[in-house]
Structure formats: C-alpha cells, structure tokens
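**Q** Pasting the relevant annotations from Swiss-Prot:
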BINDING   ASP31, ASP75, GLU140, GLU142  Mg(2+) 1 binding site
MUTAGEN   ASP75 to Ala  Impaired nuclease activity
BINDING   ASP161, ASP163, ASP213  Mg(2+) 2 binding site
Amino acid sequence: MGVGGNFWDLLRPYAQQQGFDFLRNKRVAVDLSFWIVQHETAVKGFVLKPHLRLTFFRTINLFSKFGAYPVFVVDGTPSPLKSQARISRFFRSSGIDTCNLPVIKDGVSVERNKLFSEWVRECVELLELLGIPVLKANGEAEALCAQLNSQGFVDACITPDSDAFLFGAMCVIKDIKPNSREPFECYHMSHIESGLGLKRKHLIAISLLVGNDYDSGGVLGIGVDKALRIVREFSEDQVLERLQDIGNGLQPAVPGGIKSGDDGEEFRSEMKKRSPHCSRCGHLGSKRTHFKSSCEHCGCDSGCIKKPLGFRCECSFCSKDRDLREQKKTNDWWIKVCDKIALAPEFPNRKIIELYLSDGLMTGDGSSMSWGTPDTGMLVDLMVFKLHWDPSYVRKMLLPMLSTIYLREKARNNTGYALLCDQYEFHSIKCIKTRYGHQSFVIRWRKPKSTSGYSHSHSEPEESIVVLEEEEESVDPLDGLNEPQVQNDNGDCFLLTDECIGLVQSAFPDETEHFLHEKKLRESKKKNVSEEETATPRATTMGVQRSITDFYRSAKKAAAGQSIETGGSSKASAEKKRQATSTSSSNLTKSVRRRLLFG
C-alpha cells in the first residue's frame, strides 16, 4: 500500500521515536480501513466481529490513554486508476498470469467488497455513538487525512500508506501500540526535506518511477535508489516537467551528467596524450629514468619508493583522466535510465499527478468537526447485540473515556461533577502507577450514599503510596483495555481508573498538590529511617532471615573440631598405609597386579 520499492525504508532514518504524551491534546486523523484490515487476518475466527472490538478498544485507548482527539476517515468511491492496479495486485498475489487481466473501462470504478463495506458501516455506527467525528472522503481515506493535516485541521495522520506524503501530509504516524513500552514511529515532512533534500513533488516523481497504488508497475528496472538519484538532479518546480521530457524521448542536460553527442572520440584523443608514469612509484617519468636519477616526488636520493596499495596519482593528466572516466560512466548511466523511462507506456501519467496534487478530497468544511459525549445506553445495546457482551462490562470499559471527558470539562470550566449515570464523583488520588514506562495517577471515584451534593475528601487512603507496577507487555492483538477495579469501603463503592497526571492536576489542583506533598513527606521519612538503620546496624532485624544454625546445633562444627585434633595422626597413618601398599605391590608381577586390579 502506498509507494512501492521499500519506500518506508528510505524514510525510516528520519523517523522520530515518540511516546504516549506526544499525541496528548492533539487532533489526529485516523484511516479507519487500516484499523479494520490490520488484525483481521490475525484474529479472524477467534473472536466475534474483531473489527468492532478493535475499533472500540483502540478508540478508547487513543482518547483516554494517549489523550488525543481522533477524527476517523473512511474511503469513498475509489478512483478508476486504482481499480486496475488493485486487480493487477490481486492477480500477482494469487499466482494468476497478468496477461489475462480484465480491462477496466475509462471512468468506471470497481466497488469495494460488500462484506468489508458492511464492517466499515458497523464501525462508523459505533464511532458515532462514542461521539467521535467521522468523515467520508471523496476518494482515498489517506488522501483526506493528508489534506486535513496540510490545512491545519488535524496535527497528525495515523496511516500506514506512504503516499500520504504525496497528498500533502506534514506528520504521519505509521501505527500506535497502546499496550507496549516501545515508542511509535513519527515522520515529519520537514525532517525528510532536510535529510533527503526532497519535497512533495520529488516524492511524487519517485512514486511514478517505482510504482504506487495507481500504477503498481512503475518503470521497469528502476528502484528507489535509482529514482532518488534521478529526482535529486532537478528542483521541485522542474522535476515533473523533466520526467515528462524524458518520457517523450528527450534527454535533459543534467549538471555533471548527459552531454549532447558521443564523447568517445574526445576521450580516446586524450588518452593518446598520456605522459609516461613510473611502474614502481606511479609518478611522472619512467622507471629507467628514476633509477638513473631519483624521483623528485618520492624525495629519495636515488631511485624511487614502491607505490602503496590504492595509490592515486594527482598530476593534472591523471586527475583529468579520472574526471573523464567518471563523466563517461555517468553519461552511460543516464542514457540507460532515460531509455528505460522512454520505453514505459504513457509515462508519466498526468492523471496520477493531478490526483496527488488535488485538494478537492473532502465534502464540507473540516472546521465543523466536534467531539461529543458517548451515548451510553445506545452503546450498551449495540455491543450486547453485536458482540454479546454483558451490559455491566460495556459500562466498565467505557469508564476511562467518560472519566477523561469529565476531567477535561472540569479543567476547562470547573463545572459539572457527574461522571457516569450521575453516580460517581471524584474522591481522591490513590497512588502513582507506572506501566509500560508511563506514569499516571490512580483515581478513586466514589459512589456516595447520597447524591444530593458534591463533596470530596482530602483524606488519603491507607494504600496511598507510590506504586511502580511493571507488567509484561501485552500480546493481545486487539489492544484490549484493563477492566477498572471495584472496591467497597465502609459501605461506599469505589471505581479505580488510570488518569493523566497533567489532566488531573488541571482539574483538581488542590487535591493534586496535597497528594504530592504527602508523598514527599512519606519519602523523606522513609529516607531518614533507612539512614538511621544504616548508621546503627542491629544484630538482628525483622527484615533479615536468620540462619538455621542460630536455632539448632550444627554437627559440622563438632566434626570440624575433631578433625583438627586427629588431623595429624590420620594423615600419618594414611601415608604409612600408602607406602606399605606400594611396597607390597612392587613385589608382584605385572599379570598378578592386573588380576588384582580388574578382578
């Protein structure tokens, strides 16, 4: 998908590794089709409707854990140009001879798979109930994602299609992994421009040469490396026009490259003017001359010095000789490349260029995007009907998203306190939790006995200590959520959720300051106690396991004492016995000793 020829490998050195907080408070455009297709093969048959489950969990993770404002984009009617490329790709992957490819009529688009379209419709229904904006593109979803990014409606795009850069994207994220400590790759167009010296039209030119979603073949015999060398010779304003000239059979004048006519005669005439060089040292002059009189370049009193491995003469002729050879090599390379491009039919395809440079990919104004509140009742009905989930499970899984909305509203205008079904209110900060290398507050949400008014307590629970919870990375292909914990304390019901530290601090600054102050006091007290224990170590401590010899008499000690007393006598007797045995054995014949030894 996207530009062919391992195009991502060309861009990977300029990727930035970003963590959880990079997307916080940022608007991101998501290619919904990518999420649906990504894990369909891996989990197909193991869970019911994996596309709905994945979209549900990933959206909540993106909204609550990453703190982003997602905008989902779905594909519209595909371009007729892509229909032929899709059929060709299917034939090659299936091992079918491409000579039997059906011909698509001009201007006719092949409709997408009906089952896949049904999956998209179900996911759109789910997202709308979650209050997430969904946009439909006039063509490709990655094209609309790129347009939203280039026009400033979103801050980044989440799509694996590398042709998002060709459509004008400024920041592209290939994929996110909520349940992993590994950072995700983020590509900025500004870094690509400074690193490779390529701009948007340069990338379009590379895609025309190596292949793309609309022309999977490209130019035969040209890969990413050759395409990069070609487009670097032209400016952004000229590169597409120069490719048009080459496709028409014209060979443009490239600096340091092609010259008109054949320069072979000039090169051979230069070779005839070659001055003699010593075969021993490589400098000007013959070997015989250097033996008669020393070489002035070697600096010897007599003769010359044998040239080292890889020696290069720097005289004017040799330098010019190397330049001419390099010029000839470059000329030959450019002639071959231009011939390959000229043989490609209808190169470059102007319709593909216009498609990449088009901005009319969206119906309406992107500024009308808005994020609403989830319709809990309808969501419960949908998930119970589609996935056969328990209603209480659906509400629990929605809690991280609802709590994030609550904290954002609280931080924005300091009003409103109902969290979920007007039942839970902010109670306290339990602890700091570290998971996958990311710190968050564990918040206790209380369901009061009376909901007539809002109140919160500064009192810290007994478990209000800093907890560092390092868990193994999840292998769940559907990026499932952790089910919120439920606690009962003195008749009150508490729900525990993980929340962003900065968001909680903005919503409840006093409670956060109180918690951090108490945490600091506990740490200083713990440090003082440890310093006192280090300064005055005790013989026995409650935290040190005692040896079993402190409770029972050791037989080894008594045996060791006896061995010290009898050590000398036993050694002497053993020595006498050994000498007697050796003496008696020496008097026996060899055959007798063998029978005694082996029986």
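Positions of Cβ are set from backbone N, Cα and C atoms, glycine also.
Every residue here is the original one, so none of the noted swaps is modelled.
Given the structure is predicted, the values throughout are model-derived calculations rather than measurements.
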**Q** According to DSSP, collapsed to three classes, what secondary structure does ASP213 (Mg(2+) 2 binding site) have?
**A** coil
**Q** Nearest to ASP163 (Mg(2+) 2 binding site) by Cα distance: which of the recorded positions ASP31, ASP75, GLU142 is it?
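**A** Closest recorded candidate to ASP163 (Mg(2+) 2 binding site) by Cα: GLU142.
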**Q** Given the recorded positions ASP75, GLU140, ASP163, which one has the fewest other C-beta atoms within 10 angstroms of its C-beta?
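**A** Candidates: the recorded positions ASP75, GLU140, ASP163. Fewest Cβ atoms within 10 Å: ASP75.
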**Q** In three-state terms from DSSP, label GLU140 (Mg(2+) 1 binding site) for me.
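**A** Note: GLU140 (Mg(2+) 1 binding site) is coil by DSSP, not helix or strand.
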**Q** Which secondary structure state does DSSP assign to ASP31 (Mg(2+) 1 binding site), in the simple three-class scheme?
**A** strand
**Q** Using all protein chains in view, find how many other C-beta atoms are within 10 Å of the C-beta of GLU142 (Mg(2+) 1 binding site).
**A** 32
**Q** Go through the recorded positions ASP75, ASP161, ASP213 and tell me which ones have a CA within 10 A of the CA of ASP31 (Mg(2+) 1 binding site).
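**A** Candidates kept after distance check: ASP75, ASP161.
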**Q** Between ASP75 (mutagenesis position) and GLU140 (Mg(2+) 1 binding site), how many Å separate their Cα atoms?
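**A** Per the Cα atoms, ASP75 (mutagenesis position) and GLU140 (Mg(2+) 1 binding site) stand 5 Å apart.
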**Q** Quick check for the class: what is the C-alpha distance, in angstrom and rounded, between GLU142 (Mg(2+) 1 binding site) and ASP213 (Mg(2+) 2 binding site)?
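**A** Cα of GLU142 (Mg(2+) 1 binding site) to Cα of ASP213 (Mg(2+) 2 binding site) measures 12 Å after rounding.
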**Q** Using the alpha carbons only, what distance in Å do you get between GLU140 (Mg(2+) 1 binding site) and ASP213 (Mg(2+) 2 binding site) once rounded?
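**A** Cα of GLU140 (Mg(2+) 1 binding site) to Cα of ASP213 (Mg(2+) 2 binding site) measures 10 Å after rounding.
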